[in-house]
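Copied over from Swiss-Prot:
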| type | residues | note |
| --- | --- | --- |
| BINDING | 18-23, 34-35, Tyr37, 39-40, Gly66, 120-121, Asp123, 151-152 | GTP binding site |
| BINDING | Ser22, Thr40, Asp63 | Mg(2+) binding site |
| MUTAGEN | Lys10 to Ala | Loss of interaction with RUSC2 |
| MUTAGEN | Thr72 to Asp | Loss of interaction with ACAP2. No change in interaction with RUSC2 |
| MUTAGEN | Arg79 to Trp | Decreased interaction with ACAP2 and RUSC2 |
| MUTAGEN | Arg79 to Gln | Decreased interaction with ACAP2 and RUSC2 |
Amino acid sequence: MARDYDHLFKLLIIGDSGVGKSSLLLRFADNTFSGSYITTIGVDFKIRTVEINGEKVKLQIWDTAGQERFRTITSTYYRGTHGVIVVYDVTSAESFVNVKRWLHEINQNCDDVCRILVGNKNDDPERKVVETEDAYKFAGQMGIQLFETSAKENVNVEEMFNCITELVLRAKKDNLAKQQQQQQNDVVKLTKNSKRKKRCC
């Protein structure tokens with residue numbers, strides 16, 4: 001049976017508890033939003049296929065629990081991850097401060113993974129405490145892209161997921177190109193070595 005996609009990528013959504021990770025996932029995967037807050041126990045995931053530059057990309061998006069007591073569960077889910085979405089709540093300064101810790105955790109668990117920073121709940125200017133300028137400055141220092149989103153109002157959610165997918169797709173193609181180049185170099189070396197051996201005879 002033929003596959004209905006060209007690429008399969010695993011994405012992970014991490015961040016403090018209550019920042020809206022599940023809401024972002026539900027908005028992107030099912031285009032739904034629920035105002036009631038339920039803590040995710042352990043890990044939940046959704047699947048959605050998107051098209052990027054004419055290629056079908058199947059996304060397996062894992063929503064992890066942000067609470068400290070679930071940290072051990074979370075660490076096992078980094079395996080095989082291609083992209084990580086780090087979420088903070090623009091109405092919670094603490095969740096923004098904790099982004100550094102989450103980025104450190106990514107570095108501890110993943111060798112080479114694409115990352116983006118997401119400031120969620122960006123739909124009530126009066127409650128916003130993490131300034132856009134500060135967030136952009138921090139993202140620049142970390143070398144990652146920033147998106148301010150609202151799962152509630154459906155603002156920038158699609159764009160954010162498309163961005164991380166494009167980053168992962170580009171990284172995959174770059175890695176393939178490097179591998180092919182390395183193989184060509186190895187073939188050239190082998191050919192040169194065999195010619196040298198013939199001359200020695």
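Each residue, glycine too, has its Cβ placed from N, Cα and C.
Substituted residues are absent from this model; it holds the original ones throughout.
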Neighbouring recorded positions, C-alpha within 10 angstroms of Lys21 (GTP binding site) - of Lys10, Asp63, Arg79: Asp63
Other CB atoms, at most 10 A from the CB of Asp63 (Mg(2+) binding site): 25
Conformational class of Ser22 (Mg(2+) binding site) under the three-state DSSP mapping: helix
In three-state DSSP terms, the structure that Ala151 (GTP binding site) belongs to: coil
Rounded distance in angstrom between the Cα atoms of Ser34 (GTP binding site) and Ser22 (Mg(2+) binding site): 10
Position of peak Cβ density within 10 Å, selected from the binding-site residues Ser22, Ser34, Asn120: Asn120
Cβ neighbours of Lys21 (GTP binding site) where a neighbour is any other Cβ within 10 Å: 28
Lys10 (mutagenesis position) and Asp63 (Mg(2+) binding site), distance between Cα atoms, whole Å: 11
By Cα-Cα distance, the member of binding-site residues Gly18, Ser22, Asn120, Ala151 nearest Lys10 (mutagenesis position): Ser22
Closest of Gly18, Ser22, Asn120, Ala151 to Arg79 (mutagenesis position), Cα positions, binding-site residues only: Ser22
Fewest-neighbour residue among mutagenesis positions, criterion Cβ within 10 Å, set Lys10, Arg79: Arg79
Lowest local Cβ density (other Cβ within 10 Å) among binding-site residues: Gly18, Ala151: Gly18
Inter-residue C-alpha distance, Ser22 (Mg(2+) binding site) and Asn120 (GTP binding site) (nearest angstrom): 11
